[in-house]
Amino acid sequence: MKQLATPFQEYSQKYENIRLERDGGVLLVTVHTEGKSLVWTSTAHDELAYCFHDIACDRENKVVILTGTGPSFCNEIDFTSFNLGTPHDWDEIIFEGQRLLNNLLSIEVPVIAAVNGPVTNHPEIPVMSDIVLAAESATFQDGPHFPSGIVPGDGAHVVWPHVLGSNRGRYFLLTGQELDARTALDYGAVNEVLSEQELLPRAWELARGIAEKPLLARRYARKVLTRQLRRVMEADLSLGLAHEALAAIDLGMESEQ
C-alpha cells in the first residue's frame, strides 16, 4: 500500500515550537519557545493543530508523551501575535481552534502528559491525555478567558466539566481558580504528582510498558476510552468558539469607546 502520510523524518523538523523525538515507538513531544518555556502565540496554536494531525497519521507511533520545557508548561501568552480585527480573522481562529483539540483526540495511541510546571494557557490540552503526570510545581488555571472577560468556549467548556465534574468544572472556569498539583490530583485531573527529577523518567516507564502491548489493543483502547470526550467535543466545540468570538469582539468594542 502506498504510504501517503508525512514521514517522521519530515514532520519532526517541521515545527519551530515543537521538538519531536522517537525511541522504540515512543514519541516525545516537547513544546517550547526558542528552547525555553512555551509562550502561547498564534504560531504555537496553529503548529500544535497540524503536529497532532501528523502524529495521528503516523502508525509508527506507539505511545505519545507530551511535555514542556523549563520551569513552566505554558504560562505566558503573546496577544499581539493574534490578528483578531475582522470576521475573517475570527473565522481562521475558529477553523484552527477546532482542529487543535479534534486532531489531538484523533491520535489513536495512548497519550501521556508530563506537566513540568504551571500551565495557564490551554491547560485543557495536557489534561485531555489518557494519563496525566504532574511535577510538584505544576498548577492549572484557565487564565486568558473568563478572568479577562472572554467566554471559555475553545474547548475549555467541554474538557473541564468532563474532567472535574460539572460543578467543579464550571467553578474552575468562572472564578479563574488555580489548582496546584495536589489539588488537581484530589480532583481527578492528575494521576500522579512527582518531583521534577522523577517526572519524565516515570512518563517513559509508563510509555514503554504500554508500547509493549499489542498494536490493536493500544489503538482501540485509546479509541474507546476517548469516545465520550470526542463525541461531546464534536457536538459543542464549534458553537463554543463562535460564542467566544462574539464575546471577544464585544470586549474589543467596549475598550475602544
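Placed from the backbone N, Cα and C atoms, the Cβ positions cover glycine too.
What you see is the original sequence, not a version with the noted changes.
When other Cβ atoms within 10 Å of the Cβ of E124 (active site, nucleophile) are tallied across all protein chains shown, the result is 24. DSSP assigns E124 (active site, nucleophile) to a helix in the three-state reduction. The annotation active site, nucleophile is assigned in Swiss-Prot to E124 on the grounds of similarity to another entry.
Using a 10 Å Cβ-Cβ cutoff, E244 (substrate binding site) registers 23 neighbours. What Swiss-Prot lists as substrate binding site is W40, H145, D154, E244, and the listing cites experimental evidence.
Counting only same-chain residues six or more apart in sequence, the Cβ atoms lying under 8 angstroms from the Cβ of H45 (mutagenesis position) belong to E96, G97, L100. Per Swiss-Prot, mutagenesis H45 to A is noted as: Great decrease of catalytic efficiency.
Neighbour list (H122 (mutagenesis position), Cβ cut-off 8 Å, at least 6 residues apart, same chain): W40, C74, D154, A156. Annotation of the published mutagenesis H122 to A in Swiss-Prot: Great decrease of catalytic efficiency, and the binding affinity is five times that of the wild-type; the original residue is retained in the structure shown.
In this view, H145 (mutagenesis position) is surrounded by 21 other Cβ atoms within 10 Å of its Cβ, with every protein chain counted. Experimental mutagenesis at this site is recorded by Swiss-Prot as H145 to A, annotated: Very large decrease in the catalytic efficiency. 100-fold decrease in the binding affinity.
Listed in Swiss-Prot as a mutagenesis experiment, D154 to N is described as follows: 100-fold decrease in the binding affinity.
According to DSSP, W40 (substrate binding site) sits within a strand segment. Within 10 Å of the C-beta atom of D154 (mutagenesis position) sit 27 other C-beta atoms, taking all shown protein chains into account. Take the CB of W40 (substrate binding site) and look out to 10 A: across all protein chains shown you find 25 other CB atoms. Those same-chain residues not listed among W40, H145, D154, E244 yet with C-beta within 8 angstroms of the centroid of the substrate site C-beta atoms are G97, H122, D142, P144, I150, P152, G153, A156. Each residue contributes its Cα atom, and for E124 (active site, nucleophile) and E244 (substrate binding site) those atoms are 16 Å apart.
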